[in-house]
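Structure record follows, encoded as structure tokens.
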Amino acid sequence: MGLADDAPLGYLLYRVGAVLRPEVSAALSPLGLTLPEFVCLRMLSQSPGLSSAELARHASVTPQAMNTVLRKLEDAGAVARPASVSSGRSLPATLTARGRALAKRAEAVVRAADARVLARLTAPQQREFKRMLEKLGSD
């Protein structure tokens, strides 16, 4: 029995995150992005028009934290939100052309960082690992 057989899942995921997070952060830094900003760009590329509150729920962060991320991306010209909407509606966020290009570049550097971390596994192990993570993380 290996050490992993006896370790709690949260501990193992924390350790994987501790290896992956600095790799991804270093890859995103030259693009002027943080990991939360990349997550926001990725969510908006997959689901345009989400509000700040919806993005916060999907990212499991506070609405205040997501609003900070959105404001920075807006200031960078990557995200656009209307100045106002009809009564009772939240502001939908969308990627600008610059945001779509940035999201595409960010996706590429994040995948390269992923590949460096996953290099310890065979290709079939990588696919299975990602499949299992997707299953555990689905709603």
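Cβ atoms are placed via backbone N, Cα and C, with glycine included.
The shown structure was predicted, so the numbers you read here are calculated from the model rather than taken from an experiment.
Feature annotations, courtesy of Swiss-Prot:
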- Arg42, Asp114: salicylate binding site (BINDING)
- 6-138: domain 'HTH marR-type' (DOMAIN)
- Arg42 to Ala: Attenuates the ability to bind salicylate (MUTAGEN)
- Arg81 to Gln: Abolishes binding to Rv0560c promoter (MUTAGEN)
- Asp114 to Ala: Attenuates the ability to bind salicylate (MUTAGEN)
Next item on the list: Round to a whole number and give the Cα-to-Cα distance in Å for the pair Asp114 (mutagenesis position) and Arg81 (mutagenesis position).
Entry: 31
Check: If you count Cβ atoms within 10 Å of the Cβ of Arg81 (mutagenesis position), leaving out that atom itself, what do you get?
Finding: 18
Notebook entry, point to check: What residues, ordered by sequence, lie under 8 A Cβ-to-Cβ from Arg42 (mutagenesis position) and sit at least six positions away in the same chain?
Noted result: Ala103, Ala106, Glu107
Next item on the list: Mind tallying the domain 'HTH marR-type' (6-138) by DSSP state, helix then strand then coil?
Entry: 94 helix, 4 strand, 35 coil
Item checked: Number of Cβ atoms other than its own within 10 Å, given for Asp114 (mutagenesis position) -> 16
